[in-house]
Amino acid sequence: MCRGFEKEEERRSDNGGCQRLCTESHKAPVSCELCGENATVYCEADAAFLCRKCDRWVHSANFLARRHLRRVICTTCRKLTRRCLVGDNFNVVLPEIRMIARIEEHSSDHKIPFVFL
């Protein structure tokens with residue numbers, strides 16, 4: 001997973017200053033599977049990399065397609081970020097899964113956060 005979202009927020013709050021978002025090398029862009037432009041999202045349900053224009057076209061087709069969760073691709077390292085799109089333009093950031101264990105005398109509680117979509 002990419003740390004791009006947090007770094008992007010820091011960059012935007014820094015008057016739009018230009019800095020590297022990821023420490024990994026810049027890879028070749030992934031192409032949109034419909035038009036060949038640079039892909040910006042990956043739809044797991046369709047198993048397709050799509051540019052923003054094609055993503056809007058494909059996922060506005062019907063109510064089932066609007067439910068698809070699409071992962072945003074980092075512009076620097078080309079990996080999938082935690083930032084997702086649902087529906088037309090609804091942004092969601094997936095939380096990191098962390099396990100917190102609290103051990104008491106005779107029991108332990110395990111808490112794992114999750115997201116309903």
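Glycine too: its Cβ is placed from the backbone N, Cα and C atoms.
Don't expect the noted substitutions in this model, because it carries the original residues.
Here the residue is the original one, but Swiss-Prot notes a mutagenesis experiment at this spot, Cys32 to Ala: In miP1a*; loss of interaction with CO, but no effect on interaction with TPL; when associated with A-35, A-43, A-51, A-54, A-59 and A-68. Shown in sequence order, Asn38, Ala39, Phe49, Leu50, Cys51, Cys54 are the residues of the chain, 6+ apart in sequence, with a C-beta less than 8 angstroms from the C-beta of Cys32 (mutagenesis position).
The secondary structure of Cys32 (mutagenesis position), as reduced to three states from DSSP, is coil rather than helix or strand. According to Swiss-Prot, the Zn(2+) binding site annotation covers Cys32, Cys35, Cys54, His59, on the basis of sequence analysis.
Counting every protein chain shown, the number of other Cβ atoms lying within 10 Å of the Cβ of Cys35 (mutagenesis position) is 13. Under mutagenesis, Swiss-Prot gives Cys35 to Ala with this note: In miP1a*; loss of interaction with CO, but no effect on interaction with TPL; when associated with A-32, A-43, A-51, A-54, A-59 and A-68.
For Cys43 (mutagenesis position), the number of other Cβ atoms no farther than 10 Å from its own Cβ, over all displayed protein chains, is 19. Under the three-state DSSP scheme, Cys43 (mutagenesis position) falls in the strand class. What Swiss-Prot says about the mutagenesis result for Cys43 to Ala is this: In miP1a*; loss of interaction with CO, but no effect on interaction with TPL; when associated with A-32, A-35, A-51, A-54, A-59 and A-68.
In the three-state DSSP scheme, Cys51 (mutagenesis position) is classed as coil. Quoted from Swiss-Prot for the published mutagenesis Cys51 to Ala: In miP1a*; loss of interaction with CO, but no effect on interaction with TPL; when associated with A-32, A-35, A-43, A-54, A-59 and A-68.
One mutagenesis experiment named in Swiss-Prot is Cys54 to Ala, and its note says In miP1a*; loss of interaction with CO, but no effect on interaction with TPL; when associated with A-32, A-35, A-43, A-51, A-59 and A-68.
A mutagenesis experiment is reported in Swiss-Prot for this position, His59 to Ala, and the note states: In miP1a*; loss of interaction with CO, but no effect on interaction with TPL; when associated with A-32, A-35, A-43, A-51, A-54 and A-68. Around His59 (mutagenesis position), a 10 Å sphere centred on its CB holds 23 further CB atoms from the protein chains shown.
Under its mutagenesis annotations, Swiss-Prot gives His68 to Ala the following note: In miP1a*; loss of interaction with CO, but no effect on interaction with TPL; when associated with A-32, A-35, A-43, A-51, A-54 and A-59. The DSSP secondary structure for His68 (mutagenesis position) is coil. Around His68 (mutagenesis position), taking its Cβ as the centre, 19 other Cβ atoms fall within 10 Å, counting all chains.
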Validating a neighbour-count step here. Other CB atoms within 10 A of the CB of Cys54 (mutagenesis position): how many?
20
Compare the Cα of Cys43 (mutagenesis position) against each of the mutagenesis positions Cys35, His59, His68 and report the nearest.
His68
